Amino acid sequence: MVAFLSAWPWENFGNLKYLLYAPLAAQVVYSWVYEEDISKVLWCIHILIICGLKALVHELWSVFNNMLFVTRTLRINPKGIDFKQIDHEWHWDNYIILQAIIVSLICYMSPPLMMMINSLPLWNTKGLIALIVLHVTFSEPLYYFLHRSFHRNNYFFTHYHSFHHSSPVPHPMTAGNATLLENIILCVVAGVPLIGCCLFGVGSLSAIYGYAVMFDFMRCLGHCNVEIFSHKLFEILPVLRYLIYTPTYHSLHHQEMGTNFCLFMPLFDVLGDTQNPNSWELQKKIRLSAGERKRVPEFVFLAHGVDVMSAMHAPFVFRSFASMPYTTRIFLLPMWPFTFCVMLGMWAWSKTFLFSFYTLRNNLCQTWGVPRFGFQYFLPFATKGINDQIEAAILRADKIGVKVISLAALNKNEALNGGGTLFVNKHPDLRVRVVHGNTLTAAVILYEIPKDVNEVFLTGATSKLGRAIALYLCRRGVRVLMLTLSMERFQKIQKEAPVEFQNNLVQVTKYNAAQHCKTWIVGKWLTPREQSWAPAGTHFHQFVVPPILKFRRNCTYGDLAAMKLPKDVEGLGTCEYTMERGVVHACHAGGVVHMLEGWKHHEVGAIDVDRIDLVWEAAMKYGLSAVSSLTN
């Protein structure tokens, strides 16, 4: 049975919970449109604005927290936040709705207070002093006492406070993630100083806005998992150790739970003899080690941006959005101009940066981002700059001791760098293994084709992947219709096949040659007209970037080749572009397998057809699994 006040009344509403703000918004709109006077509903406007500011504070702290390229050396808990924690904290903003409802009810039940709020001055120095006094003498001790009680009483901790502590890695969103009862108590803790100021006649809008926003700001600070304070600050002014907590201070509370119960002021932990003795030493240690090299990743996936809209799928933009497969969202459109400007800035000044990470069997796996977008790879004058970025990333990985670096999508474009061959030839003494991952990509596509298929139509047939697929299938006795206008390139591939299988490779120059073939392997973009040649019931396997559009309703379409990471992956909380949770592109998975196997060779240039089955079996051995890509 659910404990009293442990669940939220709108728990099953989903995003419809935001309609609870509607009465306030409706009140404002009605007064503005029909009464042409909003002075009587200023309190509604203030509530809505403050709620928006509170949400913005959490979002900005989340952005900062997830900027690993800025915060990685100052992180307190080095673990990553996984999908389970993100889902657990999905409705972290319930408390903001609760506060809006409580304040609205108070205003409705107390018309004098409502009128007082509508006529508050912008600033009152006495009110600021009263606010500080009330916070220190009421809010801090009340919170400390109740927080400690929730920990020491087994019933209250088990049924209430454990919900907050079930997030293994502190995050700004963790700050608001608690039960209904705890947030009602927090409303009292944060509300009494504000109500007190108003009742004393010294309230002001600055006090209300400032305290409401700073209260959440400080809560996010304590949960941000990034030590932002310099240890020198507390050495120069030791008194600050009693007046303000640090992210390290509160992280120790989440790790050990029996100490550091204060709201914002460690003074009350000192008075209650509950301060963790390592609080300030650990804080100093983290700050001093900020310039030192942290753990070196065993594997790096070198990715790049696709387009401006998908750039907002980054975890340091909206964490919840990044934890779901990418789709274009209307609410992101207003951010497009700003993101476009950021893209231009990245083009001019940015270097390869840490994007995300996870751990697999004690191997640290990171994704680094090349600050370039898809269209830039097709600009002739941008080629050198892109290769310089990729080369710098490879050399950096080699210098710090990375074992394997895998090139994503366009970073291994044949015309750009020969599938990574350029870098391996230029730096023959590389210790890091450079991998394009296309061997596993080919394996995923090939193992998806039913065994009873005896004919396929292949576009992009003379590309690196197309060549490998054609040679593999012809050995299997499958007739491969290779779409290419180049007789020379076709014959070159045909000669690589064993003599007895060469007749299985057939050159075709037009799409109508495949009008009776129901298995299409697409390595080149198809227009609706070109797709129309496929007979009903055709399945389009594909390795073209970006994927072809699904025009045919009587056909099925495969997604890009992908694999699901093993179940024991830890700290994974970001979806890779349009992939489902825990699923990565096959070239990414290929690099992981290369690292796990400890292979010492570079996988660049042409795909070794003889290794396709070997790489597939290795992937299966480590628990990676093929992803069914059959979609209508």
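Here the Cβ of each residue, glycine as well, is placed from N, Cα and C on the backbone.
Taken from Swiss-Prot, the feature domain 'Fatty acid hydroxylase' applies to 133-274, supported by sequence analysis.
Taking the Cβ of H147 (mutagenesis position) as centre and 10 Å as the limit, one finds 21 other Cβ atoms among all the protein chains shown. Mutagenesis annotation in Swiss-Prot: H147 to A, described as No effect; the structure shown retains the original residue.
One mutagenesis experiment catalogued in Swiss-Prot, H161 to A, is accompanied by this note: No effect. Close to H161 (mutagenesis position) in the fold, though at least 6 residues off in sequence, lie F150, H151, A178, T179, E182, each with a CB less than 8 Å from its CB.
Under the DSSP three-state reduction, H250 (mutagenesis position) is assigned to helix. The note that Swiss-Prot attaches to the published mutagenesis H250 to A is: No effect.
All protein chains included, A408 (mutagenesis position) registers 24 other Cβ atoms within 10 Å of its own Cβ. For the mutagenesis result A408 to T, the note given in Swiss-Prot is In cer3-1; reduced wax content.
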- Task: Look up H147 (mutagenesis position) in the DSSP assignment and report helix, strand or coil.
- Result: helix
- Item | Averaged pLDDT, computed only over the residues in the domain 'Fatty acid hydroxylase' (133-274) | 97
- Report, in whole Å, the straight Cα-to-Cα distance of H250 (mutagenesis position) from A408 (mutagenesis position). 39
- Intrachain C-beta neighbours of H250 (mutagenesis position), sequence separation six or more, cut-off 8 angstroms: P170, G222, H223, N260
